[in-house]
Amino acid sequence: MPSLLLIEDDDAIRTALELSLTRQGHRVATAASGEDGLKLLREQRPDLIVLDVMLPGIDGFEVCRRIRRTDQLPIILLTARNDDIDVVVGLESGADDYVVKPVQGRVLDARIRAVLRRGERESTDSASFGSLVIDRSAMTVTKNGEDLQLTPTELRLLLELSRRPGQALSRQQLLRLVWEHDYLGDSRLVDACVQRLRAKVEDVPSSPTLIRTVRGVGYRLDPPQ
């Protein structure tokens, strides 16, 4: 049974989502503020965090940043509007996905399960790209022999690119493969995740040699020369 931490200040929304997600088979702990949510996170280890953007005191963006300093738990943001700035800031803060309110419990449940599947083990082979080694059995990535701390979404994106070295994948292809949804052209999810992934796997993230941008298409993972 997946365990969730729901951080939402609106009592009605928090209660409704807690009830719906519990009925869907999740164990749900709740907090009404960012401070309380961070305290709960120190006391228990959820499988995933559902985090409202507009919180009293510490907002959802800052909560997300603080979590990402020490933890790679998957995070889904709840935002009241499909605002470009809110979405971009949220994704750059380290969120794996976002859902626009109002949201039905079963829709959020589908997103949660899709995010959790990204960390599931798959094939038993490994792949090497220079100093970068991807172990698909252990679901680990090392660079120069040191473990990299990737979120489930970052790991899944790297796995999908590594299956097709040298092949360009469009943003829409990556949305389907990694996020399991067509977001009506919302390539910001892909671009933000690539940016975070490059910061961890590239020697010089501003001049990437592994994860290359294919102009007008998307991205590819290049084997080292």
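Every residue gets a Cβ built from N, Cα and C, even glycine.
Those substitutions? Not in this structure, it's all original residues.
Among the features that Swiss-Prot reports, domain 'Response regulatory' is placed at 3-116, with the record citing sequence analysis. For the mutagenesis of ASP52 to Glu, Swiss-Prot gives this note: Loss of protein's ability to stimulate antibiotic production and pigmentation. The structure shown keeps the original residue.
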DSSP residue counts for the domain 'Response regulatory' (3-116), split into helix, strand and coil: 55 helix, 24 strand, 35 coil
Across the domain 'Response regulatory' (3-116), average pLDDT on the 0 to 100 scale: 91
